[in-house]
Amino acid sequence: METTLAKTPEKRQVVFLAILLLLWEAGSEAIRYSIPEETESGYLVAHLAKDLGFRVGELATRRARIHHRGNKELLQLDVETGNLLLKEKPDREALCGATEPCVLHFQIILENPVQFFQTELQLTDINDHSPEFPDTEMLLKIQESTQPATVFLLKAAQDSDIGSNAVQNYTVSPNLHFHVVTLSRSDGRKYPELVLDRALDREEQPELTLILTALDGGAPPKSGTTTVRIEVVDINDNAPEFVQSLYSVEVPENSPLDALVVTVSARDLDAGIHGNVAYSLFQGGGGPQPFVIDEITGEIRLKGALDFEATSYYTMEIVATDSGGLSGKCTVAIQVLDVNDNAPKLTISSLTSSIPENAPEAVVAVFSVSDPDSGDNGRMVCSIQNELPFLLKPTFENYYTLAAEGPLDREIREEYNITIIVSDLGTPRLTTQHTITVQVVDINDNAPAFTQTSYTMFVHENNNPALHIGTISATDSDSGSNAHITYSLLPPHDLQLSLASLVSINADNGQLFALRAMDYEALQAFEFHVVARDGGSPALSSQALVRVVVLDDNDNAPFILYPMQNASAPCTELLPRAAEPGYLVTKVVAVDSDSGQNAWLSFQLLKATEPGLFSVWAHNGEVRTTRLLSERDVPKHRLLLLVKDNGEPPRSASVTLHVLLVDGFSQPYLPLPEVQHDSSQDEDMLTLYLVIALASVSSLFLLSVLLFVGVRLCRRVREASLGACSVPEGHFSGHLVDVSGMGTLSQSYQYEVCLSGDSGTTDFKFLNHYSQ
């Protein structure tokens, strides 16, 4: 049915109402925003919801959308906050070229109910382009007879910027013969002319080189330079003159390449080689043009395709130069004629591929039609099939809404293929078709169901970040978007658990990933809930419990608590030479932060100064002697012990133990727990020890008395003769017996030795302490 050709009175009323709506919309002022070009993406252009008079969130409720004219989508609308943001960095020169002002039109489309707002974005120019000359060098041939104040045409620099940021001034390097003046064309573009100040003398200087500089009006200004090379030639006193100063021509946009556009003609009154004229296109600041000129005949032909929709009018200057360097110019104005070479374009702004069967007059699509041609070539009509229960409703400015006539019945038909036909009124007519498939679906009455009520997943500590540890799966009995399930994590009940830093879930397939390496020593397990939510409206959801168990890895080496390793003061253990086999020298104490078999420690003696003298118990770290010490054993021993855990692979730590053999060191002897003592043998040994102790005490007492008397006598003799007793000097070995008879103890201490006859042990006990 064609909406523009309605015949019945009812359709006339619809058309009349549509025209009123179009007039109302056209009369409403568009909201205009302005930003500088090259503004970074993400820039906040405006709070659109506030400017349109809506509350925050109302744009999302009404399913607001933004539609751009053209292919560039520079803006994006955050419907939740109502903010209008830049989607990408805009380039004014790429979007508008030399057009000023640069205004981009777009529409804000709201559904439920449908409403349109005309909005414009103006891009202001910034000085982001430097002037550029078309050539790095310009050659001028000037006769030596040229009079001062003669003007020579120079090629203008091109600057993509506009306004004050475009080229504003030209300067030339200091010289004695020329200065440059800056002039304006009818379109406002600046161009330079070189003015002769002082007559040239070819015999004095046959060639000059000048630097021409173009400056724009930016702050700070940008510049571009080119070299002007001047050849001084013999006299040529007539410049070429064109038959017409202005050539106007019309060219259809579908003209083939190399088609003749126009022929220009110039003549030179000079004779000989000075009368030969060469034609060339004078490149101004407007950029390259799709034309080429024959330098001999003056024929201007088409070298590139024309497009009325892109550029409808060209203006260029033709320069005729004789062999003496004199030149003349004319202007060629070319009007491009439009032909019907563009089919209508249909742009879908909003599309709903499925409609609930209970939705009355549901909107299926909002679209716009456009045709860049002009006149009847750009006028369009739009229609759909007659037998379908859908209507096309024109809104404004070539916008249409495709909606259902009333509630649909899924049981009668669950799918519709709607073909939208758009035709222009040109000759011949060009047509565009677009087919939309609409599904009629049930309402959302089934919540997602997990395959398990709870999930347990295991991950080894020290895992790689982004490791896939498992998959959560749910199904939904609905169809279409109602069955599209998205997964998300619920905040944990334990506020101390930073779940967002531990795991993440793929919203589409439920795959769980560990975001960082787990540490069993810090966290052994944690729980959280996963939500599966379908895409219905309103959405239905369900939850499942997930428990992640961290498995311990052997990532901690044993740590030795004792003996402490200190390079400045190494640990030294004292061992009496009279120690029996199995004597406890020391005990190595170590811990492991891991758990299970990764924390089971074993001890091993790797290296010793005297192999076979010491041994270490593998499970408790006790270092004991394995035999009796002899006089041949060195006094200092160095033991290297290894502490190893039971992990895979095992980790270990080593400790160095220094053992010093000493004489007369009294320390309780700790027997091996395995040794079984014979009670009768202990009683015999006890009696023997008692006898030896009494004899030793008596001998020491007698020796002490004798020494005391000898010392007293020596003092008396010394006092009588010299008044002093000389003491021999020299080093006494530390292992020699003390001649005072006091042993290794100081003279100020004595100990009472007691043997218990009924204790059943041979250990000595130190009971009383006496001071002399």
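All positions are counted from 1 along the displayed chain.
Note: Cβ is positioned from N, Cα and C throughout, glycine not excepted.
Feature list (source: Swiss-Prot):
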- H67 to V: Changed homophilic interaction, being unable to interact with the wild-type protein but able to bind itself;when associated with D-69 and R-368 (MUTAGEN)
- R69 to D: Changed homophilic interaction, being unable to interact with the wild-type protein but able to bind itself;when associated with V-67 and R-368 (MUTAGEN)
- 134-242: domain 'Cadherin 2' (DOMAIN)
- K141 to E: No effect on homophilic interaction. Changed homophilic interaction, being unable to interact with the wild-type protein but able to bind itself; when associated with R-323 (MUTAGEN)
- Q143 to P: Changed homophilic interaction; when associated with F-326 (MUTAGEN)
- S145 to I: Changed homophilic interaction, being unable to interact with the wild-type protein but able to bind itself (MUTAGEN)
- R185 to N: No effect on homophilic interaction. Changed homophilic interaction, being unable to interact with the wild-type protein but able to bind itself; when associated with K-317 (MUTAGEN)
- 243-346: domain 'Cadherin 3' (DOMAIN)
- E317 to K: Changed homophilic interaction, being unable to interact with the wild-type protein but able to bind itself; when associated with N-185 (MUTAGEN)
- S323 to R: Changed homophilic interaction, being unable to interact with the wild-type protein but able to bind itself; when associated with E-141 (MUTAGEN)
- L326 to F: No effect on homophilic interaction. Changed homophilic interaction; when associated with P-143 (MUTAGEN)
- S368 to R: No effect on homophilic interaction. Changed homophilic interaction, being unable to interact with the wild-type protein but able to bind itself; when associated with V-67 and D-69 (MUTAGEN)
- 451-560: domain 'Cadherin 5' (DOMAIN)
- 575-675: domain 'Cadherin 6' (DOMAIN)
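Each residue of the domain 'Cadherin 2' (134-242) gets a DSSP state, and the totals for helix, strand and coil are 3 helix, 54 strand, 52 coil. The mutagenesis positions shown are K141, Q143, E317, S368; of these, the one with its CA atom nearest the CA of H67 (mutagenesis position) is S368. Under DSSP, the residues of the domain 'Cadherin 3' (243-346) split into helix, strand and coil as follows: 4 helix, 49 strand, 51 coil.
Under the DSSP three-state reduction, R69 (mutagenesis position) is assigned to coil, being neither helix nor strand. Proximity to S323 (mutagenesis position), judged by a C-alpha distance within 10 Å, picks out K141 from the mutagenesis positions K141, R185, E317. Checked against Q143 (mutagenesis position) by C-alpha proximity, the mutagenesis positions R69, R185, E317, L326, S368 yield L326 as the nearest. Among the mutagenesis positions R185, E317, L326, S368, the ones whose Cα sits within 10 Å of the Cα of K141 (mutagenesis position) are L326, in sequence order.
Note on proximity: of the mutagenesis positions R69, R185, E317, the one nearest S368 (mutagenesis position) is R69, by Cα distance. Ranking the mutagenesis positions R69, S145, E317, L326 by Cα distance from R185 (mutagenesis position) puts E317 first.
Across the fold, the C-alpha of S145 (mutagenesis position) and the C-alpha of R69 (mutagenesis position) stand 60 Å from each other.
Helix, strand and coil residue tallies for the domain 'Cadherin 5' (451-560), in that order: 7 helix, 47 strand, 56 coil [DSSP].
Cα separation, L326 (mutagenesis position) to E317 (mutagenesis position), rounded: 16 Å. Counting in whole angstrom, R69 (mutagenesis position) lies 34 from E317 (mutagenesis position) by their C-alpha atoms. Per-class residue totals from DSSP over the domain 'Cadherin 6' (575-675), listed helix then strand then coil: 4 helix, 45 strand, 52 coil.
Shown are the mutagenesis positions S145, S323, L326; of these, the residue with the fewest other Cβ atoms within 10 Å is S145. DSSP assigns S368 (mutagenesis position) to a strand.
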